[in-house]
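Enquirer: Structure incoming, see below.
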Amino acid sequence: MDFWLWPLYFLPVSGALRILPEVKVEGELGGSVTIKCPLPEMHVRIYLCREMAGSGTCGTVVSTTNFIKAEYKGRVTLKQYPRKNLFLVEVTQLTESDSGVYACGAGMNTDRGKTQKVTLNVHSEYEPSWEEQPMPETPKWFHLPYLFQMPAYASSSKFVTRVTTPAQRGKVPPVHHSSPTTQITHRPRVSRASSVAGDKPRTFLPSTTASKISALEGLLKPQTPSYNHHTRLHRQRALDYGSQSGREGQGFHILIPTILGLFLLALLGLVVKRAVERRKALSRRARRLAVRMRALESSQRPRGSPRPRSQNNIYSACPRRARGADAAGTGEAPVPGPGAPLPPAPLQVSESPWLHAPSLKTSCEYVSLYHQPAAMMEDSDSDDYINVPA
């Protein structure tokens, strides 16, 4: 067998394994229900089928080909609403055997064209399952402190469900049955408008007015008793659930901002810590760089030590004068002949300062002391000599 034929064998299986959207519908015994189904864009056969428990196949209940199953003749109608993209199937005079699994679909093949799964549950009006169900209690660890608790909501016991049977719909005044122990009161059916204003005193209308109102209600097609009953129960459960979820939601509304605030504080602390560490690292690098620059400058200086200078010598800071000038001054003196007498001893002047002399100012002015030779110091009378003792 060719391999390309194998996917054809899995087509029915894939259609059976497709997950369909499921809708649950509940109805009262003897009442009616309306099932909403999606309407395809193409003009094809649409139907409502019921799944058989034994074989698993889906048998057609009603379709657009004017087919109605024998069990539902006179009790089921199918209407199309193209503008809303849906079609409605209304089933009246419900019985307990009508409970089961239904499916909406489109196409000629009933088993493969399913678009929606519908579960119908038919029950009596006084079934115990319709009593108020207690809400599950929240765990003790989830209870909020006293400061964060919300005020208690109204108790759900204030809502009283009134159920009537089809046999009691024609009776207007209430009938009281007395007994030695208990008292049971059967109340007539109350419409939605009268249930809202239930605290007001009741007024009974004349028979002519009642007949006119009944005729008007017949023209306007009032809602079925099952629908009204479902509406009241659904509203009651929604209020109970809303009060419970409101208390739980209040705790989450307080807990979430607290966690976010702590998370933001932790992030801010990390950012500040990183900034401080970076600043410290930059300061350490700057210090190390300064130390390296100082060491580099000291290593580049010449290592030859300067000539030590005496602190007491005032001329140590002045540069030395070249000796060429002194040589030039001494070279002008005439040299005495061999027969000439020796010149007298030159005048010796002590260069040491006097004791009473004030301290000399340090300056770079040069003081030149020239010793004039004896030949230059002679007068016209060469025989006169002046001897200065040393």
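Cβ coordinates come from backbone N, Cα and C, glycine included.
Heads up, this one's the original sequence, none of the swaps are in it.
According to Swiss-Prot:
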DOMAIN    23-123  domain 'Ig-like'
MUTAGEN   Arg45 to Ala  Completely abolishes interaction with IgM resulting in impaired IgM internalization
MUTAGEN   Phe67 to Ala  Completely abolishes interaction with IgM; when associated with A-69
MUTAGEN   Thr164 to Ala  Impairs O-glycosylation and trafficking to the plasma membrane; when associated with A-165
MUTAGEN   Ser178 to Ala  Impairs O-glycosylation and trafficking to the plasma membrane; when associated with A-179, A-181, A-182 and A-185
MUTAGEN   Thr185 to Ala  Impairs O-glycosylation and trafficking to the plasma membrane; when associated with A-178, A-179, A-181 and A-182
MUTAGEN   Thr203 to Ala  Does not affect O-glycosylation or trafficking to the plasma membrane
MUTAGEN   Tyr315 to Phe  Does not affect receptor-mediated endocytosis. Abolishes calcium mobilization upon co-ligation of FCMR and CD2
MUTAGEN   Tyr366 to Phe  Abolishes receptor-mediated endocytosis and calcium mobilization upon co-ligation of FCMR and CD2
MUTAGEN   Tyr385 to Phe  Abolishes receptor-mediated endocytosis and calcium mobilization upon co-ligation of FCMR and CD2
Enquirer: At the level of the C-alpha atoms, what whole-angstrom distance separates Phe67 (mutagenesis position) and Arg45 (mutagenesis position)?
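Expert: Spelling it out, the Cα of Phe67 (mutagenesis position) and the Cα of Arg45 (mutagenesis position) are 11 Å apart.
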Enquirer: Counting by DSSP secondary structure, give me helix, strand and coil numbers for the domain 'Ig-like' (23-123).
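Expert: Breakdown, helix to coil: 9 helix, 54 strand, 38 coil.
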Enquirer: For Arg45 (mutagenesis position), which residues of its chain lie six or more apart in sequence with Cβ-Cβ distance below 8 Å?
Expert: Ser63, Thr64, Thr65, Ala106, Gly107, Met108
Enquirer: When you measure from the Cβ of Phe67 (mutagenesis position), how many other Cβ atoms are you left with inside 10 Å?
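Expert: Taking every protein chain into account, the count is 12.
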